[in-house]
Amino acid sequence: MSGTLLAFDFGTKSIGVAVGQRITGTARPLPAIKAQDGTPDWNIIERLLKEWQPDEIIVGLPLNMDGTEQPLTARARKFANRIHGRFGVEVKLHDERLSTVEARSGLFEQGGYRALNKGKVDSASAVIILESYFEQGY
């Protein structure tokens, strides 16, 4: 086991991506993947898996603030199931509440409004999801 994990922040137009190391508990953004109504180019996902060879994949689970599911929740689950089904890698879902808010805030502090492009926000959200997963001791 390499201790490498990939995280995805699922969205219908853009899917944020991050890579992290369990040993350091840190993650960094990778370029976001464009999606068509939630469907990514699966060849890009396959390339990421071949390049990084992750032990597991973390997919952010979008929930309402009270913990209830929202329309995007089922689609994120389906995306996670498809990754597992296509590639056989272990996939876990992780609560992503407020990750986009935190990502936008951090990017804005670094570069103002110009830093808030959709792909950067989505991949920064994936970093937050993965680091939150590490912080919870997984």
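Cβ from N, Cα, C; glycine included.
None of the listed substitutions appears in this model.
Here the residue is the original one, but Swiss-Prot notes a mutagenesis experiment at this spot, D9 to A: Does not process pre-16S rRNA in 70S ribosomes, binds to pre-16S rRNA-containing ribosomes.
According to Swiss-Prot, the experimentally introduced change E96 to A is described as follows: Does not process pre-16S rRNA in 70S ribosomes. With a cut-off of 8 Å between CB atoms and residues at least 6 apart in sequence, the same chain places D9, G60, L61, P62, L63, S125, I128, I129 near E96 (mutagenesis position), listed in sequence order.
Here the residue is the original one, but Swiss-Prot notes a mutagenesis experiment at this spot, T100 to I: Does not process pre-16S rRNA in 70S ribosomes.
Here Swiss-Prot notes a mutagenesis experiment, A103 to I, with the remark: Allows cell growth, i.e. not toxic.
Here the residue is the original one, while Swiss-Prot reports the published mutagenesis S105 to I with the comment Allows cell growth, i.e. not toxic.
D122 (mutagenesis position) falls within a helix when secondary structure is assigned with DSSP. What Swiss-Prot says about the mutagenesis result for D122 to A is this: Does not process pre-16S rRNA in 70S ribosomes, binds quite strongly to pre-16S rRNA-containing ribosomes.
In Swiss-Prot, the entry for mutagenesis S125 to A states: Allows cell growth, i.e. not toxic. The structure shown retains the original residue.
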